[in-house]
Amino acid sequence: GDCLPHLKLCKENKDCCSKKCKRRGTNIEKRCR
């Protein structure tokens, strides 16, 4: 699945983010921020 033009795809969880997809602290999985 692709994301809308103004959204970015978080490859780790295939989620569409309005912001960056990045890790939080010691968490391994990336999340929409």
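Cβ atoms are placed via backbone N, Cα and C, with glycine included.
In the three-state DSSP reading, Leu4 (mutagenesis position) counts as coil. Swiss-Prot documents Leu4 to Ala as a published mutagenesis change and attaches the note Biotinylated MCa: No significant change in stimulation of [3H]ryanodine binding to RYR1, and low decrease in cell-penetrating properties.
Quoted from Swiss-Prot for the published mutagenesis His6 to Ala: Biotinylated MCa: No significant change in stimulation of [3H]ryanodine binding to RYR1, and important increase in cell-penetrating properties. Under a cutoff of 8 A between CB atoms, and with a sequence separation of 6+ in the same chain, the neighbours of His6 (mutagenesis position) are Ser18.
For Leu7 to Ala, Swiss-Prot lists a mutagenesis experiment annotated as follows: Biotinylated MCa: 2-fold decrease of stimulation of [3H]ryanodine binding to RYR1, and low decrease in cell-penetrating properties. Proximity of Leu7 (mutagenesis position) to non-local residues of its own chain (separation of 6 or more, Cβ distance below 8 Å) is seen for Cys16, Cys17, Ser18, given in sequence order.
Quoted from Swiss-Prot, the note attached to the mutagenesis of Leu9 to Ala states: Biotinylated MCa: 2-fold increase of stimulation of [3H]ryanodine binding to RYR1, and no change in cell-penetrating properties. The Cβ of Leu9 (mutagenesis position) has Asp2, Cys3, Asp15, Cys16, Cys17, Cys21 as same-chain neighbours under 8 Å, each 6 or more residues away in sequence.
Under the DSSP three-state reduction, Asn13 (mutagenesis position) is assigned to coil, being neither helix nor strand. According to Swiss-Prot, the mutagenesis experiment Asn13 to Ala carries this note: Biotinylated MCa: 2.6-fold increase of stimulation of [3H]ryanodine binding to RYR1, and low decrease in cell-penetrating properties.
Record note (Swiss-Prot) on the mutagenesis of Asp15 to Ala: Biotinylated MCa: 3.7-fold increase of stimulation of [3H]ryanodine binding to RYR1, and no change in cell-penetrating properties. Other Cβ atoms within 10 Å of the Cβ of Asp15 (mutagenesis position) number 16 in total over all chains.
Among the mutagenesis results in Swiss-Prot, Lys19 to Ala has the note: 6-fold decrease of stimulation of [3H]ryanodine binding to RYR1. Biotinylated MCa: 2-fold decrease of stimulation of [3H]ryanodine binding to RYR1, and important decrease in cell-penetrating properties. The residue drawn here is the original one. In the three-state DSSP scheme, Lys19 (mutagenesis position) falls into the coil class.
Lys22 to Ala appears in Swiss-Prot as a published mutagenesis result, with the remark: 35-fold decrease of stimulation of [3H]ryanodine binding to RYR1. Biotinylated MCa: 4.6-fold decrease of stimulation of [3H]ryanodine binding to RYR1, and low decrease in cell-penetrating properties. Counting only residues at least six positions away in the same chain, the Cβ atoms of Lys30, Arg31, Arg33 sit under 8 Å from the Cβ of Lys22 (mutagenesis position).
Among the mutagenesis entries in Swiss-Prot is Arg24 to Ala, noted as: Loss of stimulation of [3H]ryanodine binding to RYR1, loss of induction of calcium release from sarcoplasmic vesicles, and loss of induction of long-lasting subconductance state. Biotinylated MCa: Loss of stimulation of [3H]ryanodine binding to RYR1, and low decrease in cell-penetrating properties. DSSP assigns Arg24 (mutagenesis position) to coil, not to a helix or a strand.
Around Thr26 (mutagenesis position), taking its Cβ as the centre, 5 other Cβ atoms fall within 10 Å, counting all chains. According to Swiss-Prot, the mutagenesis experiment Thr26 to Ala carries the annotation: 4-fold decrease of stimulation of [3H]ryanodine binding to RYR1. Biotinylated MCa: 3.4-fold decrease of stimulation of [3H]ryanodine binding to RYR1.
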Under 8 Å by Cβ from Arg24 (mutagenesis position), counting only residues of that chain that are 6 or more apart:
Arg31, Arg33
Among Asn13, Lys19, Thr26, these being the mutagenesis positions, pick the one whose CA is nearest to that of Leu4 (mutagenesis position).
Lys19
